[in-house]
Amino acid sequence: MIVLTQSGTLLFDQRFKLSKFLFVVIATGFPLLLQQASLIYGYNHEQIYRICRSFLHVLPLLNCKRGRISTSGLQLPRHLHYECLEWGLLCGTHPAIQIVGLTIVIKLDDPTTAAAYRSELLRVSSSSYIQNAAGLSNGWGHDMEAFVRNAICLLELRERSIPQSGLRDLMGNYQHLVRSLLDACKVDHFVPLDFQHRSLMLNFARLYNQLDLQGRAKSFRALTGFPVYVPSEDYLEGSFLQKELQE
């Protein structure tokens, strides 16, 4: 069961295993939910817009087969923590993320701020850098040249790790966003579940491909399983062939 709050966020009040069926039910049920929020409960344009942003944020995460929905929130593997922070910043939606053992819990009913997400991203990226740099001969205390080189590297890492702004284009216009989401939710209910799921995936892939993912398409695809387009040259990034061509 899906619950809308007055703040415009989406909640789930039962325990579910993430599955094709759940994805299809939530996606196809969203238009009716939005209609009821507007006509029956009198949600205004701003609240509807926040609902759509929340839906745009949480829907791809529901396609992650390695997680589940619980009464405390959306549970995903801990190694996806970094990508979830990036995705929240891109969408402009910032539910609290709690680390519990080997999982993270996205607490959909506990909103935080973009500043909190940026701070956590900086902490995670800095910790990763320090762990990778441990034991290197050109550490921070080796000499001034090494110190400056490491400082520049860390600053560049931090700058790259944070999206500059929320999703633009489609997200910038209320009517466009709502219409596009409703169109993406359309699917024939009289066809098998697998076909419904594939059709919805293609519809939403087109929708997300219109958004500015700020160079994070590969991370988004790894996090959500959505078939987001990646420029062909990006597949060579860091590969042996790329290094050979650069020499």
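The backbone N, Cα and C atoms fix where each Cβ goes, glycine too.
Nope, none of those substitutions made it into this model, it's the original residues.
Taken verbatim from Swiss-Prot:
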DOMAIN    76-95  domain 'F-box-like'
MUTAGEN   Leu76 to Phe  Complete loss of systemic RNA silencing suppressor activity
MUTAGEN   Trp87 to Arg  Complete loss of systemic RNA silencing suppressor activity
MUTAGEN   Trp140 to Ala  Almost complete loss of systemic RNA silencing suppressor activity
MUTAGEN   Phe220 to Arg  Complete loss of systemic RNA silencing suppressor activity
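Features per Swiss-Prot, on structure.
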{"residue": "Leu76", "record": "mutagenesis position", "Cβ within 10 Å": "22"}
{"residue": "Trp87", "record": "mutagenesis position", "Cβ within 10 Å": "25"}
{"residue": "Phe220", "record": "mutagenesis position", "Cβ within 10 Å": "20"}
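In the three-state DSSP scheme, Phe220 (mutagenesis position) falls into the helix class.
The average per-residue pLDDT of the prediction over the domain 'F-box-like' (76-95) is 89, rounded to a whole number. Counting in whole angstrom, Leu76 (mutagenesis position) lies 14 from Trp87 (mutagenesis position) by their C-alpha atoms. Phe220 (mutagenesis position) and Trp87 (mutagenesis position) are 7 Å apart (CA-CA, integer value).
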